[in-house]
Amino acid sequence: MYGIEYTTVLTFLISIILLNYILKSLTRIMDCIIYRLLFIIVILSPFLRAQNYGINLPITGSMDTAYANSTQEETFLTSTLCLYYPTEAATEINDNSWKDTLSQLFLTKGWPTGSVYFKEYTNIASFSVDPQLYCDYNVVLMKYDATLQLDMSELADLILNEWLCNPMDITLYYYQQTDEANKWISMGSSCTIKVCPLNTQTLGIGCLTTDATTFEEVATAEKLVITDVVDGVNHKLDVTTATCTIRNCKKLGPRENVAVIQVGGSDILDITADPTTAPQTERMMRINWKKWWQVFYTVVDYVDQIIQVMSKRSRSLNSAAFYYRV
């Protein structure tokens, strides 16, 4: 009886010793594998060229700041370029492979295939409502049209700057502009804007608040209007709301990843006279009107100089962001 108990105890002790030996062996093997892996990583890390995300980036500040690529100095290998052009350009060229041709030409300037996107827009009105400025760098080609000169200059002001916008209910409220950076931006197929300035008793100054025909007309049947009135004065507005939307906007500063190239025209569009445009923009350029092939060749040839006056941005814009933070 006692012999059986001694045997059981001895077997139990041997099992514990054997299990302990196995666990220690496994631990030594795992330690060896981990240490060797870490040693290999340490040896190879100086030879690796990989994008480093998240390190040395501040967690505060503007998301508009352009952060440099710490491991890659070649700008074009890590960036995207969007080239916006009117429908008539593709119609005139009439070549199914013209984009492939331009992509190969951009490749000679350091832009890899697939990094340049060609974006077509129908007209200024549709483009202003839904710009979709998604790329790191965005270059907009606008053919000069004397009948749309004002719309073109205002579109340039719109996309070359950032705006913080809110909806306006002109049927219920009076509105005033607080400073020079505060504007009212209207968009639509036909925008006619009338204003009636009010005194401290909310009576019209030179107009009747109950009669829109006495209001001062500041825009007539335009597709895009940036309205500027006397600061600090309440205004009652009359807008063709059936074909136009109006928003109360604040200019925040330049949108430096966008450039506008005017194509042709005897007059040069210029928004630098606006006192809120500071510093004077260099991102608005002009190409003499030629065939569209010649225009695109010129853009390819001078793309490096164009990009040099721009700054890469970390945020893309769609139509929703455009309305509330343009």
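Cβ coordinates are placed from backbone N, Cα and C, and glycine is handled just like the others.
None of the noted substitutions appears here; every position holds its original residue.
Listed in Swiss-Prot:
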BINDING   ASP95, GLY206, THR214, GLU216  Ca(2+) 1 binding site
BINDING   GLN177, ASP228, VAL229, ASP231, ASP301  Ca(2+) 2 binding site
MUTAGEN   MET30 to Leu  Isoform 2 is no longer synthesized
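Shown on the structure are the features that Swiss-Prot records.
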residue	record	Cβ contacts under 8 Å, 6 or more apart
MET30	mutagenesis position	none
ASP95	Ca(2+) 1 binding site	THR101
GLN177	Ca(2+) 2 binding site	LYS183, TRP184, ASP228, VAL229, VAL230, ASP231, GLY232
GLY206	Ca(2+) 1 binding site	PRO197, THR214, GLU216
ASP301	Ca(2+) 2 binding site	LYS109
What does DSSP say about ASP231 (Ca(2+) 2 binding site): helix, strand or coil?
coil
Would you identify which of the binding-site residues GLU216, ASP228, ASP231 has the most other C-beta atoms lying within 10 angstroms of its C-beta?
GLU216
Please determine which of the binding-site residues listed here (THR214, VAL229) has the lowest count of neighbouring CB atoms within 10 Å.
THR214
Going by DSSP, give the three-state secondary structure for GLN177 (Ca(2+) 2 binding site).
coil
